Amino acid sequence: MDHLKHLQQLQNIERIVLSGIVLANHKIEEVHSVLEPSDFYYPPNGLFFEIALKLHEEDCPIDENFIRQKMPKDKQIKEEDLVAIFAASPIDNIEAYVEEIKNASIKRKLFGLANTIREQALESAQKSSDILGAVEREVYALLNGSTIEGFRNIKEVLESAMDLITENQRKGSLEVTGIPTGFVQLDNYTSGFNKGSLVIIGARPSMGKTSLMMNMVLSALNDDRGVAVFSLEMSAEQLALRALSDLTSINMHDLESGRLDDDQWENLAKCFDHLSQKKLFFYDKSYVRIEQIRLQLRKLKSQHKELGIAFIDYLQLMSGSKATKERHEQIAEISRELKTLARELEIPIIALVQLNRSLENRDDKRPILSDIKDSGGIEQDADIVLFLYRGYIYQMRAEDNKIDKLKKEGKIEEAQELYLKVNEERRIHKQNGSIEEAEIIVAKNRNGATGTVYTRFNAPFTRYEDMPIDSHLEEGQETKVDYDIVTT
């Protein structure tokens, strides 16, 4: 009985909204920004709204005479329904009534979707992943159509912009506007990672992309912020070990082997307790489609409103929605979807990418934008593109290549002498925990300058560190070989 009463009330609400349109024709635009004819529960009311929309398109008055003339012959509205609409008492403020109609429409669609899910779930021929993908798209469509919001006028936008300026002034000129990257000089370029941004971090293998990402993850955890990490290459446990190595300054080799003294165990326990309290979430499936990323992030955001940033390692390991597409089309789709998702959830998304092997053939092996694999879409969608470059990696490879060349030329003694010299240097530098220089190249910055940030890389702890301004090596000077630990 209560349900029947609710439906009768809804029918009356629909009539009041339609009567309001007849009284003030201009209101149809406001109503149509939220409602479609299919949103009306009572079919004659939906047909009335459809006719009113056609009259508005033709610049005709929306009144009783024109409504009756415009009614299609095969879809007649009963006289009592027309009389009920024209006799309804209109109100000036119909926004609340429009919202009520929309809410009821969404609930009906959800009920229908639930039945569809049940039917599809009982069909053994369909894959569960396909059903989930279809459901996610339907729910997202409902979410997108459930709000009364549309265009925003300039006054509202300017007020919002002024609020941002005032807030930044309150924080102070040295504060970043987004989430700190963990590197002061990089923040000076980017103002941190800002809401809605897609940030790309690219490098060749062995440059330490994952290490840099984990440094940024630990920095982002401050201020009780939630952080999501999609690791498609390494397990969550491996990333957790890197985080512990960074925080405890216990090198990875000792940490993995468990050869720790009492002080190190105590330090490890403290860091374990500290990190356990953080809102850090890992998703480490090795195969993932863009739909799964979207679904998991939306779910996490709904459960943890404090989610502030997401990291993906790395983009080319993801698949597009359709495997039949060319790979560059899939990558373009993925980058576009990530950018859209960043804006929707109002968080920055940081995606790591692998760079083309062709850059290895250049004398200057510092990456440029065209080095991104299948790069067209990525370069276009990204707000910021960062490249990682460590000169010592290439110096080591050059030395190894020189040793191989000497062997091939039959200069065995010379090759052996160089081999012993190089290995001794690497052993000493590894033992002493020497630090090498690394460059973070800001290759694209939609809202700021481009340039190079010089950092230190501490390989035993897989940690990047800020470097004082102007303390980097002179241009053209070779980076000193430090150790033979190579990270991914």
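Think of each number as a place in line: the chain as shown, counted from 1.
In case you wondered, yes, glycine gets a Cβ from its N, Cα and C as well.
This is the original sequence, none of the listed changes applied.
Annotated ATP binding site per Swiss-Prot: Ala203, Arg204, Pro205, Ser206, Met207, Gly208, Lys209, Thr210, in sequence order. The domain 'SF4 helicase' feature in Swiss-Prot is assigned to 172-471; the stated evidence is sequence analysis. As a published mutagenesis entry, Leu4 to Ala appears in Swiss-Prot alongside the note: Still forms dodecamers. Mutagenesis annotation in Swiss-Prot: Gln8 to Ala, described as Forms predominantly hexamers; the structure shown retains the original residue. Here the residue is the original one, while Swiss-Prot reports the published mutagenesis Glu80 to Ala with the comment Forms predominantly hexamers. Looking at Swiss-Prot, you'll find the mutagenesis Arg204 to Cys noted as follows: Loss of DNA helicase and ATPase activities, no longer binds ATP.
Distance from the CA of Thr210 (ATP binding site) to the CA of Arg204 (mutagenesis position) is 11 Å.
Sorting the recorded positions Gln8, Ser206, Thr210 by the number of other Cβ atoms within 10 Å puts Thr210 first. For the recorded positions given as Leu4, Ala203, Met207, the lowest number of other CB atoms within 10 Å of the residue's CB is seen at Leu4. Looking at Arg204, Lys209, the recorded positions in this record, the fewest other C-beta atoms within 10 angstroms of the C-beta turn up around Arg204.
Neighbours of Pro205 (ATP binding site), defined as other CB atoms within 10 A of its CB across all chains, total 13.
Of the recorded residues, Lys209 (ATP binding site) and Leu4 (mutagenesis position) place their C-alpha atoms 61 Å from one another. Scoring each of the recorded positions (Glu80, Gly208) by how many neighbouring Cβ atoms lie within 10 Å, the top position goes to Gly208. According to DSSP, Arg204 (mutagenesis position) sits in a coil region rather than a helix or strand.
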